[in-house]
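Reading through the structure tokens given below for one structure.
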Amino acid sequence: MKRKICKALICAALATSLWAGASTKVYAWDGKIDGTGTHAMIVTQGVSILENDLSKNEPESVRKNLEILKENMHELQLGSTYPDYDKNAYDLYQDHFWDPDTDNNFSKDNSWYLAYSIPDTGESQIRKFSALARYEWQRGNYKQATFYLGEAMHYFGDIDTPYHPANVTAVDSAGHVKFETFAEERKEQYKINTAGCKTNEAFYTDILKNKDFNAWSKEYARGFAKTGKSIYYSHASMSHSWDDWDYAAKVTLANSQKGTAGYIYRFLHDVSEGNDPSVGKNVKELVAYISTSGEKDAGTDDYMYFGIKTKDGKTQEWEMDNPGNDFMTGSKDTYTFKLKDENLKIDDIQNMWIRKRKYTAFSDAYKPENIKIIANGKVVVDKDINEWISGNSTYNIK
């Protein structure tokens, strides 16, 4: 929030130094706002690979949903590049990084970073946007669902690069931007058209084995990220040759395309079969995705909280306070809440609420537009609010 002025200024100074050291934005793979570039190539090829690899015994429902996805291909491409242009994004793209060995982005692992650490990572963003995509798909909102799926695949592509899973930023190395440019200029020669097998063979069948979506997604991403990180140290740093970089781009871009095909395959099976990733599972964390109204002065600098009450009468409440400015007019903010009781099921939670508390005597009102709560990879609450919340107030969302 804005009241965190000191560390916000530190973060701004870091952002300034980062931009000063790079001639372009700090992307992992390149992507243009119009849905072109390396990220768009990856998702386009991912769909093409899956189509080429479909075995004859794939269910008709999966084939039908693949056709719907293809009809919305431009939305997939737009979603795949959007996170690099999102006005709500962190200035240093902290949530586009994820070290598969530490489970952190560079805001926790890199010694030069002195501002508030960012809890979101490239890996957690994959799961969040995948959950939103499944939710909208199951409601028949295919265009929005495909855009969300594209966003998920953007982050998947990011953590497959050599630099992002190694938590090497443009502050750490000029190679970050140079390698991205190198790959973008040669991306056509790195396209692949198959994962090397049909969907009734091991690579694809293994993808469907673990019904726990969150656990599967994290470990699936980890495998590809580990390859990317390893390639950074063996072939993609500034000390390596152009031939090394060519090898690094070839391997990691092929992995991005193959991995994307596999992830989309899992998505299509989940929506085709109506799989519920939350059934019978304990809830260890809740993810809130809050949209603030675009109406003038809808944002707030007051303290904001999220709380729950379980059927046994116990309550838990968290402050919602991301580094930098959140709850701004038109913003979309994400918060992750760890539950004290890890034995809870989602049905054990009786009530949920958001609460506003004055920061000063002269409080400003706040107008949230919508809040979605995600548990175990499923949207469990979708609440349209569109009401002004004034003073010290509580708004029940469940």
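Residue numbering: from 1, along the chain as shown.
The backbone N, Cα and C atoms fix where each Cβ goes, and this holds for glycine too.
Nope, none of those substitutions made it into this model, it's the original residues.
The following features are taken from Swiss-Prot:
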type	residues	note
BINDING	Trp29, His39, Asp158	Zn(2+) 1 binding site
BINDING	His164, His176, Glu180	Zn(2+) 2 binding site
MUTAGEN	Asp297 to Tyr	Binds less Ca(2+), small decrease in PLC, sphingomyelinase and myotoxicity, increased hemolytic and cytotoxic activities
BINDING	Thr300, Asp301, Asn325, Asp326	Ca(2+) 3 binding site
MUTAGEN	Tyr303 to Phe or Asn	Increased dependence of PLC on Ca(2+). Dramatically decreases hemolytic, cytotoxic and myotoxic activities
MUTAGEN	Asp321 to Ser	Reduces affinity for Ca(2+), decreases toxin activity
BINDING	Asp321, Asn322, Gly324, Asp326	Ca(2+) 2 binding site
MUTAGEN	Asp333 to Gly	Decreases toxin activity in vivo and against aggregated substrates in vitro. May destabilize interactions between the N and C-terminal domains
MUTAGEN	Tyr335 to Phe	Dramatically decreases hemolytic and cytotoxic activities
MUTAGEN	Lys358 to Glu	Decreases toxin activity in vivo and against aggregated substrates in vitro
MUTAGEN	Tyr359 to Phe or Leu	Dramatically decreases hemolytic and cytotoxic activities
MUTAGEN	Phe362 to Ile	Dramatically decreases sphingomyelinase, cytotoxicity and hemolytic and myotoxic activities
MUTAGEN	Asp364 to Asn	Increased dependence of PLC on Ca(2+). Dramatically decreases hemolytic, cytotoxic and myotoxic activities
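Locations of recorded Swiss-Prot features on the structure.
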residue	record	DSSP class
Trp29	Zn(2+) 1 binding site	coil
His39	Zn(2+) 1 binding site	helix
Asp158	Zn(2+) 1 binding site	helix
Thr300	Ca(2+) 3 binding site	coil
Asp321	mutagenesis position	coil
Tyr335	mutagenesis position	strand
Phe362	mutagenesis position	coil
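Applying an 8 A CB threshold to same-chain residues 6+ apart, the list for His39 (Zn(2+) 1 binding site) reads Trp29, Asp30, Gly31, Ser80, Thr81, Asp84, Met153, His154, Gly157. Of His164, Glu180, Asp333, Tyr335, Lys358, all annotated as recorded positions, the residue with the shortest Cα distance to Gly324 (Ca(2+) 2 binding site) is Asp333. Asp301 (Ca(2+) 3 binding site) sits 7 Å from Asp364 (mutagenesis position), taking the Cα positions as reference. Cβ-based crowding with a 10 Å cutoff singles out Asp158 as the top-ranked of the recorded positions Asp158, Glu180, Asp321. In terms of local Cβ density within 10 Å, His164 ranks first among the recorded positions His164, His176, Lys358. Taking the Cα of Asp297 (mutagenesis position) as the reference point, the closest of the recorded positions Asn322, Asp326, Asp333, Lys358 is Asp326.
Of all the binding-site residues listed (Asp301, Asp326), Asp301 has the fewest other CB atoms within 10 A of its CB.
When the recorded positions Trp29, Tyr303, Tyr335, Phe362 are scored by other C-beta atoms within 10 Å, Trp29 scores highest.
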